[in-house]
Amino acid sequence: MALLVLGLVSCTFFLAVNGLYSSSDDVIELTPSNFNREVIQSDSLWLVEFYAPWCGHCQRLTPEWKKAATALKDVVKVGAVDADKHHSLGGQYGVQGFPTIKIFGSNKNRPEDYQGGRTGEAIVDAALSALRQLVKDRLGGRSGGYSSGKQGRSDSSSKKDVIELTDDSFDKNVLDSEDVWMVEFYAPWCGHCKNLEPEWAAAASEVKEQTKGKVKLAAVDATVNQVLASRYGIRGFPTIKIFQKGESPVDYDGGRTRSDIVSRALDLFSDNAPPPELLEIINEDIAKRTCEEHQLCVVAVLPHILDTGAAGRNSYLEVLLKLADKYKKKMWGWLWTEAGAQSELETALGIGGFGYPAMAAINARKMKFALLKGSFSEQGINEFLRELSFGRGSTAPVGGGAFPTIVEREPWDGRDGELPVEDDIDLSDVELDDLGKDEL
């Protein structure tokens with residue numbers, strides 16, 4: 001099994017990696033400084049790949065993406081964003097895995113996810129299909145270019161997703177909710193509020209889609225709902241406050257553009273997201289997919305069930321789940337297996353010499369790993385992971401230089417282990433007298 005840690009060539013385990021594209025390619029490199037100008041304000045159709053240099057799938061896509069860019073040159077724009085480097089852009093568009101491809105067509109504020117094949121031909125076909133749709137939209141009177149968002153509440157595509165709150169509805173909707181709320185307190189006559197309105201509306205639709213409704217954007221007319229305005233000390237307009245279950249509201253002091261609002265909302269979503277899954281290694285697909293789709297993959301090898309029983313194993317799993325929650329912002333993968341269940345994995349990582357339980361982390365792209373040498377406890381594992389995230393810790397090459405073979409097995413059923421039952425031997429036909437004579 002392999003764990004994925006951004007690795008280091010010399011002393012450091014984590015290494016800054018160059019992007020996958022260069023200025024000589026037909027793929028246009030996009031960054032936070034040029035994205036709005038190149039893509040959002042453009043009349044062109046854009047295909048944009050969000051990638052991470054360490055991602056194996058991204059590396060395999062690179063030549064096909066370049067091929068498509070060359071074929072579509074001067075017809076459709078093909079770009080790429082190093083989302084590992086430019087977190088804000090990835091977060092703005094809800095990028096959770098790599099590579100993610102989005103098509104920016106007639107409505108640049110609502111890009112579509114590309115779900116097609118990863119070959120140059122499939123990408124070109126999808127681009128031409130999207131281009132045909134863009135032309136149809138223009139024939140039908142829909143704009144294919146940049147929208148400054150000055151239409152106010154006439155922007156029906158996003159108006160519906162801003163939740164209007166009142167003195168009567170606020171507590172039930174916001175304070176009793178498990179969701180995160182961003183609430184704008186406004187005055188209808190306020191010029192700044194009018195400027196914010198279309199940005200807030202567009203952000204509401206995007207945030208609703210990307211967080212599955214877990215972060216909500218709302219608005220309160222503070223000139224009408226004066227109980228709320230007084231309760232939260234509203235003195236100027238617009239004032240935006242963030243409400244989270246069990247916490248005091250805090251002021252939002254970020255930018256007032258759609259992208260700024262969306263970025264903050266996605267940060268809040270990440271903070272409140274459930275911890276990553278802790279998966280048992282029962283086949284090669286789980287092992288490889290978890291490692292290749294995450295920047296870092298953490299694997300624990302727990303003692304045999306006969307050594308710990310269900311209670312002992314569950315106590316180890318609880319520690320791992322707690323740490324997975326603590327490090328969830330890192331977007332790491334978490335795996336576990338039983339001692340002896342994946343022998344090639346243990347051999348490749350040098351696990352077993354220190355006894356069980358054990359833990360390791362691997363940079364799958366460079367096939368290097370770091371081994372937990374401290375105690376397998378919450379404190380010991382936390383120190384190990386913290387050192388890795390700071391780029392410290394010793395590493396070694398994975399044995400064999402390749403992803404270890406993973407054996408398919410049944411998942412743990414959650415119960416105590418049972419010793420194998422020995423078959424009773426039938427001695428009824430044995431002639432004891434004859435045996436005695438033979439021995440003599």
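Placed from the backbone N, Cα and C atoms, the Cβ positions cover glycine too.
On a predicted model such as this, the values are computed, not experimentally measured, just so you know.
So that you can see what the record holds, here are the features copied from Swiss-Prot:
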type     : residues      : note
DOMAIN   : 20-133        : domain 'Thioredoxin 1'
MUTAGEN  : CYS55 to Ser  : 50% decrease in enzyme activity; when associated with S-58. Abolishes enzyme activity; when associated with S-58; S-190 and S-193
ACT_SITE : CYS55         : active site, nucleophile
MUTAGEN  : CYS58 to Ser  : 50% decrease in enzyme activity; when associated with S-55. 90% decrease in enzyme activity; when associated with S-193. Abolishes enzyme activity; when associated with S-55; S-190 and S-193
MUTAGEN  : CYS58 to Ala  : Accelerates dephosphorylation of ERN1; when associated with A-193
ACT_SITE : CYS58         : active site, nucleophile
MUTAGEN  : CYS190 to Ser : 25% decrease in enzyme activity; when associated with S-193. Abolishes enzyme activity; when associated with S-55; S-58 and S-193
MUTAGEN  : CYS193 to Ala : Accelerates dephosphorylation of ERN1; when associated with A-58
MUTAGEN  : CYS193 to Ser : 90% decrease in enzyme activity; when associated with S-58. 25% decrease in enzyme activity; when associated with S-190. Abolishes enzyme activity; when associated with S-55; S-58 and S-190
ACT_SITE : CYS193        : active site, nucleophile
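The Cβ of CYS58 (mutagenesis position) has 23 neighbouring Cβ atoms from other residues within 10 Å, across all protein chains displayed.
With the fewest other Cβ atoms inside 10 Å of its Cβ, the least crowded of the mutagenesis positions CYS55, CYS190, CYS193 in this structure is CYS190. Break the domain 'Thioredoxin 1' (20-133) down by DSSP state and the numbers are 42 helix, 22 strand, 50 coil.
Cα spacing between CYS193 (mutagenesis position) and CYS58 (mutagenesis position): 42 Å, rounded to the nearest whole number. Comparing CYS190 (mutagenesis position) with CYS55 (mutagenesis position), their Cα atoms are 48 Å apart once rounded.
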